[in-house]
Amino acid sequence: MEGSSKGLRKGAWTTEEDSLLRQCINKYGEGKWHQVPVRAGLNRCRKSCRLRWLNYLKPSIKRGKLSSDEVDLLLRLHRLLGNRWSLIAGRLPGRTANDVKNYWNTHLSKKHEPCCKIKMKKRDITPIPTTPALKNNVYKPRPRSFTVNNDCNHLNAPPKVDVNPPCLGLNINNVCDNSIIYNKDKKKDQLVNNLIDGDNMWLEKFLEESQEVDILVPEATTTEKGDTLAFDVDQLWSLFDGETVKFD
């Protein structure tokens, strides 16, 4: 676009253009490539001037074939870096990226590429162990039927547990009645025992008092009416029944 619009020259450089570019850089130094075409009086773009200087006209550039040491270093660097020619040329002093690329494509690529291709083919041929595909069991949902089915309900119903299991050979009602009767009899016995104990205590006190009276009063003494102080035994036991005692 730049060459077509401004009529810039393209193609091979002449000796006159090389001398003008060399004089300009020696005078102003490297850099500011956008000003080089104007200062040198060249009808070239700045990119063309820069590449011409770095690849061909720079005084530190080495010309000729690469030495054996340089070829060995080029092979090792190419194994590490690949086709990064600018990085490889930076490690080969005096060699440009264009020179390194041209030398590789002309002398070394045909010797080393077949070996690389064979290695790549061997790598491709080696089978990769593959695990068999697992079968995914798909479970489809089944619609539920809400119709009443006696057979299904009978099968699916949970087992019934009897809260009050029947006793072996016994009737529950009879057992309950017997237990109630037993408790009533037991309460009656306790009540009678308590009454007897209380009556015995009362009787003991009564006998003690009667003995004291016998000591103080002789047995032969009688009342004014002639009655004795002795009590009837039947009247004494009638006290347990709650009846009143009448003295004769």
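The backbone N, Cα and C atoms fix where each Cβ goes, glycine too.
Just so you know, the substitutions we noted aren't modelled in this structure.
For reference, Swiss-Prot has these:
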DOMAIN    5-57  domain 'HTH myb-type 1'
DOMAIN    58-112  domain 'HTH myb-type 2'
VARIANT   PRO37 to His  In strain: cv. cvi-1
VARIANT   SER60 to Asn  In strain: cv. Landsberg erecta
VARIANT   ASN136 to Thr  In strain: cv. C24 and cv. Landsberg erecta
VARIANT   THR147 to Ser  In strain: cv. C24
VARIANT   LYS160 to Asn  In strain: cv. cvi-1
VARIANT   ILE172 to Thr  In strain: cv. C24 and cv. Landsberg erecta
VARIANT   SER179 to Asn  In strain: cv. C24 and cv. Landsberg erecta
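The DSSP breakdown of the domain 'HTH myb-type 1' (5-57) into helical (H, G, I), extended (E, B) and coil residues amounts to 33 helix, 0 strand, 20 coil. In this structure the alpha carbons, written CA, of SER60 (variant position) and PRO37 (variant position) are 22 Å apart. Across the domain 'HTH myb-type 2' (58-112), the DSSP tally of helix, strand and coil residues reads 36 helix, 0 strand, 19 coil. Averaged across the domain 'HTH myb-type 2' (58-112), the predicted model reaches a pLDDT of 85.
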